Amino acid sequence: MARQGCLGSFQVISLFTFAISVNICLGFTASRIKRAEWDEGPPTVLSDSPWTNTSGSCKGRCFELQEVGPPDCRCDNLCKSYSSCCHDFDELCLKTARGWECTKDRCGEVRNEENACHCSEDCLSRGDCCTNYQVVCKGESHWVDDDCEEIKVPECPAGFVRPPLIIFSVDGFRASYMKKGSKVMPNIEKLRSCGTHAPYMRPVYPTKTFPNLYTLATGLYPESHGIVGNSMYDPVFDASFHLRGREKFNHRWWGGQPLWITATKQGVRAGTFFWSVSIPHERRILTILQWLSLPDNERPSVYAFYSEQPDFSGHKYGPFGPEMTNPLREIDKTVGQLMDGLKQLRLHRCVNVIFVGDHGMEDVTCDRTEFLSNYLTNVDDITLVPGTLGRIRAKSINNSKYDPKTIIANLTCKKPDQHFKPYMKQHLPKRLHYANNRRIEDIHLLVDRRWHVARKPLDVYKKPSGKCFFQGDHGFDNKVNSMQTVFVGYGPTFKYRTKVPPFENIELYNVMCDLLGLKPAPNNGTHGSLNHLLRTNTFRPTMPDEVSRPNYPGIMYLQSEFDLGCTCDDKVEPKNKLEELNKRLHTKGSTEAETGKFRGSKHENKKNLNGSVEPRKERHLLYGRPAVLYRTSYDILYHTDFESGYSEIFLMPLWTSYTISKQAEVSSIPEHLTNCVRPDVRVSPGFSQNCLAYKNDKQMSYGFLFPPYLSSSPEAKYDAFLVTNMVPMYPAFKRVWAYFQRVLVKKYASERNGVNVISGPIFDYNYDGLRDTEDEIKQYVEGSSIPVPTHYYSIITSCLDFTQPADKCDGPLSVSSFILPHRPDNDESCNSSEDESKWVEELMKMHTARVRDIEHLTGLDFYRKTSRSYSEILTLKTYLHTYESEI
């Protein structure tokens, strides 16, 4: 089982136990475990048993699906976890006599109930044959030797209401292991080549087992379901959760609704999802096959198999060790036993199988360890969750001297070869979704791949020899390629011989619900984004309804009404050009504008614009106008080079969209337009920013959402300096934003044959990953009502086929998105004192994001007008550009 830097050859933990009011549980058991140098848990091994009672018998009860409560003894697959098995459980339920396979000499044997499985003539009717019985004794072929076949409809025996689902989960299966192919893993390779597969599946952060297994089960991020690590402390409970502690059995730690509970609540039977480690893999497979043979009214519809390998070997030998071949062969052999067993039951064209991992594995050793004692003088005053990531809290909750910001400062950019980066949790990249939970410590260390972090050397080298007992680990940033894992779907409901783009594991819960005909519980996935995996779709997503329609300004205010402290119009030469520039701002119109709200038609100090209505070209809104999904008031402002949705509440655009061709030129800003800001005569002075606020607030400056550098003409450049294109920016952040607009946008347009860019502000002061309400915004430009964003976003869309220009694309789209933290310093980049070309693009890659993340943080909905199907658009929205090399 996954653990923080596990060492040595010891029995691993299989899975946590969690009992809920319905009679299904998920379970972890601990054999007596050797204390490991990198183990997060307490040094003493606690008893995991709420009660112990061995009276009674397992005769006729082996692996019963109903969990028996205390004080009776148990015979289910998790009784070992609770030390509550009946006294004869091992004798009756864990038989191993004569092994797990038929041989020629066993065919037609006299039934012996002591055998692990049977090769007798009656074994098929009794459902307890060895999985290779038909092959050895009846001359049939192994499943793996049969040709791929397209299963267009489920071929199930009578009585099966729906195709059963078997989830075959493997711990620590790095995606690149699949490159070993059929020579090492012929059965898994056949599942991949004949079914649906992705190059990899992205785990959630942290890339540890507990968080990811429970994410697979619930579709929730760790910050949402509460299992934020393999170990954690809850300050409200004043309790700690560890692999071997009794707390893991307490339901209060586990949030959300896992799949087996969803199934039970909707009348669908679920088999066990987790297994005690003492139960051999072969017995687990045989038990699942026996459950599939139960009468219709007893047979579950969903099952799960869990393997502790190849994680255990990956930790011990590293992902590249030659010793990894045998564990992978053993996993493949188990897959073959399952598929042969299904074929033997005539269920191989009926059952859907998902082969899935929880995370990958990286090459890590003790020699690559950063010690906080080299940075801090008080490491004995802190508690560090160590290893491939670091979580820091005060050792004593009463330590009044503990100051997270001081610790962050003492850990930031102190060495040129530093291998970790400290963050306050709210400043972590938004794509990690790792802040909004009290169990996540305030200080977080993102550790470089292949490295560890510890408090001091004594925490690692506890033995006099100082020998390192591990060669691999996981837990790193979930976009790192070595952390990616495997996904394969095979069966009648999955597509045949289909490769799909990578996706995140939060999406699988919805797919599994679709396979079982269930309505998913609320989760972080985007239902419908993986419809392309399935042959037929039971769920068809629909576009959300727009909540707030925009205003279309139909008048303009007189120049004399504005006293915003802006210094630009007096620089316009000749003077009569000012009125001409303002006339450029008239509403260009469209069918939407004709039927929309035109604000204000009467005012003694206002004059109507040219009344003609021109057909609006979609040059800058290639995929339709973003919809606002909450109640507010905003205006659509048209310009030659860009369009904006201007918020009357925030006094800045919610979004600004523009399209840049491959041939676009970057122009300089004339000296007389430096520090230029113009009033926008279409927007009331009361709904405009006041430039004087920036003169009063010495800590704040401003920038523009549409870059003046990319204006198409000298006249259009004046549009870019409108106050309605202005947003508050810290001077340090302006360096990032200016380089992005001046250099990177042009670079992306050149590389991709043109791009559409949508940018805007984000407000997430409570760091819950959702749009803040007005009441939740905490910071304003001094002396004003101008709110200060916590982040800025940018969505860059082009044609996937770069031979097609962005504005003429008739095929799939490509997207790169960013959520850039808006902070008063650039300390995240240790070389920020250098030229922006040395660090800004790397900073942006760190803060890459999904469009879906941006939608949650802004309350906007993008890509609403396109010829692509909505499911295809959802797939685009959930895509993350990782900037990693190929797996």
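Even glycines carry a Cβ here, placed using N, Cα and C.
Here the original residues are kept at every noted site.
Annotated active site, nucleophile per Swiss-Prot: T209, in sequence order. There are 29 other CB atoms within 10 A of the CB of T209 (mutagenesis position), with all protein chains counted.
The Zn(2+) 1 binding site annotation in Swiss-Prot covers D171, T209, D358, H359. In the three-state DSSP classification, D358 (Zn(2+) 1 binding site) falls within coil.
DSSP classifies D311 (mutagenesis position) as helix under the three-state reduction. Within 10 Å of the Cβ of D311 (mutagenesis position) there are 28 other Cβ atoms, across all protein chains. The 1-hexadecanoyl-sn-glycero-3-phosphate binding site feature in Swiss-Prot is assigned to T209, N230, D311, H474.
Summarising the annotation, Swiss-Prot assigns 1-tetradecanoyl-sn-glycerol 3-phosphate binding site to T209, N230, D311, H474.
Among the mutagenesis results in Swiss-Prot, I13 to L has the note: No effect on secretion. The residue drawn here is the original one.
In Swiss-Prot, a mutagenesis experiment is listed as D171 to N, annotated with the note Abolishes lysophospholipase D activity. In the three-state DSSP scheme, D171 (mutagenesis position) is classed as strand.
In Swiss-Prot, the entry for mutagenesis T209 to A states: Abolishes lysophospholipase D activity. The structure shown retains the original residue.
For the mutagenesis experiment T209 to S, the note given by Swiss-Prot reads: 15% of wild-type lysophospholipase D activity.
Here Swiss-Prot notes a mutagenesis experiment, D311 to N, with the remark: Abolishes lysophospholipase D activity.
Here the residue is the original one, while Swiss-Prot reports the published mutagenesis H315 to Q with the comment 20% of wild-type lysophospholipase D activity.
In the three-state DSSP classification, K430 (mutagenesis position) falls within a helix. For K430 (mutagenesis position), the same-chain residues 6+ apart in sequence whose C-beta sits under 8 angstroms from its C-beta are D764, G769, H791, I819, H847, A849, D853, L857. For the mutagenesis result K430 to A, the note given in Swiss-Prot is Impaired secretion. No effect on lysophospholipase activity.
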Longest CA-CA distance among T209, N230, D311, H474, per record bound to 1-tetradecanoyl-sn-glycerol 3-phosphate, angstrom: 15
C-beta crowding around H474 (1-hexadecanoyl-sn-glycero-3-phosphate binding site), within 10 angstroms: 34
Among D171, D358, which are recorded positions, the residue with the most C-beta atoms within 10 angstroms of its C-beta: D358
Reduced DSSP assignment, H474 (1-hexadecanoyl-sn-glycero-3-phosphate binding site): coil
Rounded to the nearest Å - Cα separation of N230 (1-hexadecanoyl-sn-glycero-3-phosphate binding site) and H315 (mutagenesis position): 15
Fewest other C-beta atoms within 10 angstroms, as judged across H315, H359, which are the recorded positions: H315
Cβ neighbour count within 10 Å of N230 (1-hexadecanoyl-sn-glycero-3-phosphate binding site): 27
From recorded positions D171, T209, D358, H359, H474, the one whose Cα lies nearest H315 (mutagenesis position): H474
